[in-house]
Each structure stands twice: as structure tokens, then as C-alpha cells.
Amino acid sequence: MALFSPPISSSSLQNPNFIPKFSFSLLSSNRFSLLSVTRASSDSGSTSPTAAVSVEAPEPVEVIVKEPPQSTPAVKKEETATAKNVAVEGEEMKTTESVVKFQDARWINGTWDLKQFEKDGKTDWDSVIVAEAKRRKWLEENPETTSNDEPVLFDTSIIPWWAWIKRYHLPEAELLNGRAAMIGFFMAYFVDSLTGVGLVDQMGNFFCKTLLFVAVAGVLFIRKNEDVDKLKNLFDETTLYDKQWQAAWKNDDDESLGSKKK
């Protein structure tokens with residue numbers, strides 16, 4: 001129920017600066033009552049209160065504020081980067097550690113097991129030479145470091161000298177001897193046709209002996225057609241420094257002549 005202010009006295013009505021004061025009462029936390037102001041009726045001279053207006057307070061609305069995600073500090077980023085680098089390095093170390101090594105059933109403890117190369121109770125040295133050549137060819141293509149844990153104990157000196165000659169020298173010697181015999185025969189025939197000196201008489205002639213040594217030396221140095229290119233490369237290497245020296249002096253002379261002309 002609303003409370004009204006006390007009646008206005010006659011003394012206060014006579015005062016022109018007097019402002020009437022009205023009191024409000026709070027009925028509840030959710031409703032406010034606005035008291036009406038009495039007004040004079042022009043006909044009856046009585047006052048009647050106006051209807052009270054009630055205003056409901058708005059209900060509170062829940063507002064959810066989402067906090068922005070906290071940015072990770074730069075230190076954590078650096079730590080993650082270093083962790084990734086360490087992981088990559090670890091993977092590289094693992095890959096480098098898994099190096100393919102030479103494997104052969106006959107290669108045991110850094111040497112060839114000669115018992116596995118035996119044929120009819122004797123060691124087949126040709127097979128040993130072929131196996132060692134294949135191993136060294138593999139090492140050229142896939143270099144492998146030695147260690148004290150797995151030392152290489154095999155030495156080619158254990159292979160007899162006659163096995164080397166039989167393997168490499170005899171087949172090559174047969175080719176060279178056949179080539180030398182053919183060249184010597186045609187040279188002797190050419191000399192005999194020109195001078196009429198026979199083969200026996202040519203052996204006592206200095207010119208014929210010289211041609212014989214030239215033929216033998218040529219057969220030894222030029223065993224294959226590829227050897228001609230090798231000899232050309234060797235000749236170019238022997239004259240390379242001389243050519244460079246002459247080119248340096250030539251450039252200096254050209255520069256000096258150019259400066260004089262200017």
C-alpha cells in the first residue's frame with residue numbers, strides 16, 4: 001500500500017518558491033510503485049488520486065564472454081622447434097648407423113674362409129682372387145670404415161705368386177705373344193722383300209734388331225685400342241704445365257704491348 005505525503009499547509013501555499021515534495025515507497029525488489037500526484041478538480045474542488053503505474057524491472061540476462069585462447073609464448077615455440085630438430089637429427093643418426101656392410105657367407109671374421117674355396121682337397125685360388133676383386137669393387141662403390149671390433153685380417157700376400165701369374169699374366173701373355181709374332185713376321189717379310197735379306201741374316205743386322213725391339217715395345221704398351229687414348233692423355237699431362245707456363249708469359253706480353261700502344 002502506498003504512503004501519501006502530509007497535507008500542504010497554508011503557509012507553504014503562500015510561498016511562491018515552495019516546491020512540493022513527494023515520497024515513494026519500495027514495495028518489492030522487482031516492482032516499483034509510482035505515486036500519483038493529486039490535482040484539484042475545477043468543478044468540485046476535491047482531489048482524486050490517479051491510477052498507479054507499475055513498472056517491472058527487466059530480468060537479468062546471462063552474458064557468456066568467451067576468453068580468447070592464450071597465445072603460446074615464444075619460448076615454447078623455440079622449444080618445439082628444437083625438439084623437432086633433435087628428432088630429425090635422431091632420425092638421421094639412425095639412418096647413418098644403418099650402413100650396409102659387405103656380406104658373404106665365405107667372409108668370416110674379417111678374412112676369407114679358405115676351406116669353403118676347396119675343390120678336390122685343394123684351394124681354388126682363382127675363386128679367392130675373384131671373390132676378393134668383387135669385395136674391393138663393392139668397397140669402391142660403398143665405402144666402409146674399419147673398426148677395432150671388426151678388423152680386416154685378409155692379406156693378398158697369402159695368395160701364391162703362381163696363382164696371380166696363372167690368373168692374369170698367362171692369358172694376357174698369350175695375346176701379346178701372338179700379336180708380337182704377327183707383327184714381327186710382317187716386318188721381316190717387308191724387309192726381305194725390299195732388301196732381299198733373309199730372316200736369319202736380319203738377326204745380325206742392327207737396323208732389323210732395332211725394328212724388332214720397337215715391335216716388342218709397341219706390343220707391350222699398346223695392348224688394346226683403348227691404350228692409345230691412355231697414352232695420348234699421358235702425353236697431354238706431361239706437357240700441361242709447359243703449356244700453362246707459356247700461356248702465362250703470352251698473356252703478360254700481350255698486356256705489356258697493349259699498355260705501350262695506349
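Cβ atoms here come from the backbone N, Cα and C positions, even for glycine.
Of all Cβ atoms in the shown protein chains, 10 besides its own fall within 10 Å of the Cβ of Glu174 (mutagenesis position). Record note (Swiss-Prot), mutagenesis Glu174 to Ala: Decreases interaction with GGR; when associated with A-177 and A-192. The unchanged residue is displayed.
Annotation for Asn177 (mutagenesis position): no spatial neighbours, criterion Cβ-Cβ under 8 Å with sequence separation of six or more. Look at Asn177 (mutagenesis position): DSSP puts it in a helix. Among the sequence features in Swiss-Prot, the mutagenesis site Asn177 to Ala is noted as follows: Decreases interaction with GGR; when associated with A-174 and A-192.
Applying an 8 A CB threshold to same-chain residues 6+ apart, the list for Asp192 (mutagenesis position) reads Gly198, Leu199, Gln202. Under its mutagenesis annotations, Swiss-Prot gives Asp192 to Ala the following note: Decreases interaction with GGR; when associated with A-174 and A-177.
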